[in-house]
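Trainee: Swiss-Prot documents S76 to L as a naturally occurring variant and attaches the note In strain: Qbeta_2. One entry in Swiss-Prot concerns the natural variant N110 to D. Its note says: In strain: Qbeta_2_FR. Variant annotation in Swiss-Prot: F121 to S, described as In strain: TW18; the structure shown retains the original residue. Quoted from Swiss-Prot, the note attached to the natural variant Q138 to K states: In strain: Qbeta_3_FR. Among the sequence features in Swiss-Prot, the natural variant A198 to T is noted as follows: In strain: TW18. I218 to V appears in Swiss-Prot as a known natural variant, with the remark: In strain: Qbeta_3_FR. Among the natural variants that Swiss-Prot reports, E282 to G is described with the note: In strain: Qbeta_3_FR and Qbeta_3. Here Swiss-Prot notes a natural variant, I331 to M, with the remark: In strain: Qbeta_2. Here the residue is the original one, but Swiss-Prot notes a natural variant at this spot, I360 to V: In strain: Qbeta_3_F and Qbeta_3. K419 to N appears in Swiss-Prot as a known natural variant, with the remark: In strain: Qbeta_2_FR.
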Amino acid sequence: MPKLPRGLRFGADNEILNDFQELWFPDLFIESSDTHPWYTLKGRVLNAHLDDRLPNVGGRQVRRTPHRVTVPIASSGLRPVTTVQYDPAALSFLLNARVDWDFGNGDSANLVINDFLFRTFAPKEFDFSNSLVPRYTQAFSAFNAKYGTMIGEGLETIKYLGLLLRRLREGYRAVKRGDLRALRRVIQSYHNGKWKPATAGNLWLEFRYGLMPLFYDIRDVMLDWQNRHDKIQRLLRFSVGHGEDYVVEFDNLYPAVAYFKLKGEITLERRHRHGISYANREGYAVFDNGSLRPVSDWKELATAFINPHEVAWELTPYSFVVDWFLNVGDILAQQGQLYHNIDIVDGFDRRDIRLKSFTIKGERNGRPVNVSASLSAVDLFYSRLHTSNLPFATLDLDTTFSSFKHVLDSIFLLTQRVKR
């Protein structure tokens, strides 16, 4: 019997099958061969001509998976996800540069550097699951609308609809009578039988947390009605990703012995993507420790449909402000809502790092020199793990506060508190 490539095995009837133990849990090996052992330095410095071939830094260490082969799975026609890891001890970059200066009195140079290798810290420890979870929660939710929250906020919604109708009526009357001053009531609030003048802050907060949520609720209910008879395909793929920049600094690079030094920053993008292949089943499901399981009885179905913990949180005053910094709402939504019932056939969790941009400077004896350079990556981090679970949200503090809308919200909320 012939020997099969790594990743395959013979079945009971000598058919060729995937060896999932080898594909999903492979043994890693260490790759230590230096890919760029030399760099060249050519040009003129201090009236001396250089044409040197110099050794690059050694000691390369990369933990990686071996190459394996797969065949399509008979039941689905898809090739299985394989675990792939390329885990360098340090990130490696290749620099090509031209450096020149002229400080007078013979202190000048014009040098060309090719294939100069240097290494930096590898920021491999990252997990952006909290950014992926809301999109999974929304994609596999049994309903677009949050009916529990809509029921909990029903009284406030009715009051707000009454205010909108009152405004429309007053606007119609003002136009009919030709009383343009009375048109101001279209944007004013009404309390205890009196109209109160509007402020920019009140209008903004009403738009953000009154009018827009109302429109979204109406849209979601209409989508649920339109999709009530949809037939979902037998097998689907779904994936979401998130990336964030990370800056690594480097200093004290001396490609030309002690003539000058280089320093700068490298902007890396750390990316996290999670994906699944899944089959749809009849009925509904709930979240259970990273996976979805069918509901067990009508009580569990009703509880997940309402999601009382999320409703209680949504009805808590200023809970939306807390959600700017702590992902409480995302956690309650993921763990308590009602889902479509699916079977996860295959899946992956991938993290990698890619080179995005760089800046570089040179100096000689504290004085800047001219540097034009290009940079390419040699060893970057890559990890793709097989998984059959969904990403899991954990409590996380976010202090970036990068949303301009949240900045405006904060200003107007503080203004309201000060006025009180």
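Cβ coordinates come from backbone N, Cα and C, glycine included.
What does the local environment look like for each feature on the list?
Mentor: For S76 (variant position), the same-chain residues 6+ apart in sequence whose C-beta sits under 8 angstroms from its C-beta are L235, S277, V345. In three-state terms derived from DSSP, S76 (variant position) belongs to neither a helical nor a strand segment and is classed as coil.
In the three-state DSSP classification, N110 (variant position) falls within a strand.
A coil conformation is recorded for F121 (variant position) in the three-state DSSP classification, outside any helix or strand. Around the Cβ of F121 (variant position), the same chain contributes A90, L91, V248, each under 8 angstroms and 6 or more positions distant in sequence.
In sequence order, no residues are near Q138 (variant position), counting only same-chain partners six or more apart with C-beta under 8 A.
Around I218 (variant position), no same-chain residue six or more apart in sequence has its CB under 8 Å from its CB.
DSSP assigns E282 (variant position) to a strand segment in the three-state reduction. Residue density at E282 (variant position): 7 other Cβ atoms are found within 10 A of its Cβ, drawing on all protein chains shown.
Using a 10 Å Cβ-Cβ cutoff, I331 (variant position) registers 21 neighbours.
All protein chains considered, the CB of I360 (variant position) has 19 other CB atoms within 10 Å.
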Trainee: Restricting to the chain of N110 (variant position) and a gap of 6 or more, list residues whose Cβ falls under 8 Å of its Cβ, or answer none.
Mentor: G43, R44, V45, R98, V99, D100
Trainee: Cα distance, E282 (variant position) to I331 (variant position), nearest Å?
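Mentor: About 26 Å separate the Cα atoms of these two residues.
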Trainee: Quick one: Cα separation, E282 (variant position) versus I360 (variant position), in Å?
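Mentor: Between the alpha carbons of E282 (variant position) and I360 (variant position) there are 58 Å.
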